[in-house]
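Undergrad: This structure is in structure tokens; I'll ask about it shortly.
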Amino acid sequence: MAVQISKKRKFVADGIFKAELNEFLTRELAEDGYSGVEVRVTPTRTEIIILATRTQNVLGEKGRRIRELTAVVQKRFGFPEGSVELYAEKVATRGLCAIAQAESLRYKLLGGLAVRRACYGVLRFIMESGAKGCEVVVSGKLRGQRAKSMKFVDGLMIHSGDPVNYYVDTAVRHVLLRQGVLGIKVKIMLPWDPTGKIGPKKPLPDHVSIVEPKDEILPTTPISEQKGGKPEPPAMPQPVPTA
């Protein structure tokens, strides 16, 4: 028997489920370029789509890893047997995904690459992928004992207004190095895309599109136009004289 819950509780429960699932997959698939999760609920089953840059690693050998993840999710969230399905989907444009770039920068810093060089490499890759702008902030004990932050910016970046919600993709990650924990924040401003594949369909409010004038067909031969004047009033019938 299904338990009836209010709409408010339903929204809260869905939010908690997605947040917990996202945290679990972030820990589990960090090395495989995990970039987010989508949950689609149908009347018969729940479909969980994992977005990643290396989908083959997520699936595992002969689909073993995805089956293990399905079993863990099913047990943790109390889904009935066979009612949850996990899929792996490749991220179309890795350079426009903030989570993927934050993870990439994290592994570069763990590998011992200099902060400035690693950040400029990520910045260049993002801009080459077609982004309108990007911002990378690394904070912590970068050099010496005193904590400080370094900001790297390129292109255009909006910070306020409603378009921030759908134009700016943000990700925050932490990396533990020998000198302490560094914080990584990546912000990517997506380009406007009428098809909606690599960016929002809705243009920015200040976007101005210039419409090309239509080609006027010029007359090849002289044409005379007769403009009609005022129509003459109909003649009144003349009275017939009587003898």
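Yeah, the Cβs are placed from backbone N, Cα and C, and that goes for glycine too.
At each noted position, the model has the original residue.
Features from Swiss-Prot:
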type	residues	note
DOMAIN	21-92	domain 'KH type-2'
MUTAGEN	SER6 to Ala	No effect on phosphorylation by CDK1. Greatly reduced phosphorylation by PRKCD. Abolishes phosphorylation by PRKCD; when associated with A-221
MUTAGEN	LYS18 to Arg	No effect on sumoylation. Abolishes sumoylation; when associated with R-214 and R-230
MUTAGEN	SER35 to Ala	No effect on phosphorylation by PRKCD
MUTAGEN	THR42 to Asp	Phosphomimetic mutant which is detected exclusively in the nucleus
MUTAGEN	THR42 to Ala	Abolishes phosphorylation by MAPK and translocation to the nucleus following exposure of cells to hydrogen peroxide. No effect on phosphorylation by CDK1 or PRKCD
MUTAGEN	THR70 to Asp, Glu or Arg	Abolishes phosphorylation by PKB
MUTAGEN	SER139 to Ala	No effect on phosphorylation by PRKCD
MUTAGEN	SER209 to Ala	Reduced phosphorylation by IKKB
MUTAGEN	LYS214 to Arg	No effect on sumoylation. Abolishes sumoylation; when associated with R-18 and R-230. Abolished ubiquitination by RNF10 in response to ribosome stalling and deubiquitination by USP10
MUTAGEN	LYS227 to Arg	Does not affect ubiquitination in response to ribosome stalling
MUTAGEN	LYS230 to Arg	No effect on sumoylation. Abolishes sumoylation; when associated with R-18 and R-214. Does not affect ubiquitination in response to ribosome stalling
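Thinking about packing and proximity, how do these listed features fit into the structure?
TA: Residue counts for the domain 'KH type-2' (21-92) under DSSP, helix first, then strand, then coil, are 32 helix, 22 strand, 18 coil.
Same-chain residues at least 6 positions away in sequence with a Cβ under 8 Å from that of SER6 (mutagenesis position) are not found in this chain.
In the three-state DSSP assignment, the secondary structure recorded for LYS18 (mutagenesis position) is helix. Cβ neighbours within 10 Å of LYS18 (mutagenesis position), excluding its own Cβ and spanning all shown chains: 14.
Taking Cβ-Cβ distances under 8 Å and a sequence gap of 6 or more within the same chain, THR42 (mutagenesis position) has no neighbours at all.
Taking a C-beta cut-off of under 8 Å and a sequence gap of six or more, THR70 (mutagenesis position) has these contacts in its own chain: VAL84, GLU85, LEU86.
Taking Cβ-Cβ distances under 8 Å and a sequence separation of 6 or more, the neighbours of SER139 (mutagenesis position) in its chain are ALA147, LYS148, SER149, MET150, LEU182, GLY183, LYS185. Under DSSP, SER139 (mutagenesis position) is assigned to a strand (E or B) in the three-state scheme.
Other Cβ atoms within 10 Å of the Cβ of SER209 (mutagenesis position), summed over all protein chains shown, number 5.
Counting every protein chain shown, the number of other Cβ atoms lying within 10 Å of the Cβ of LYS214 (mutagenesis position) is 6.
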Undergrad: Work out how many Å separate SER209 (mutagenesis position) and SER35 (mutagenesis position) at their Cα atoms, rounded off.
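TA: Rounded to the nearest whole number, the Cα-Cα distance is 33 Å.
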Undergrad: State the three-class DSSP label for SER209 (mutagenesis position), counting H, G and I as helix, E and B as strand, and everything else as coil.
TA: coil
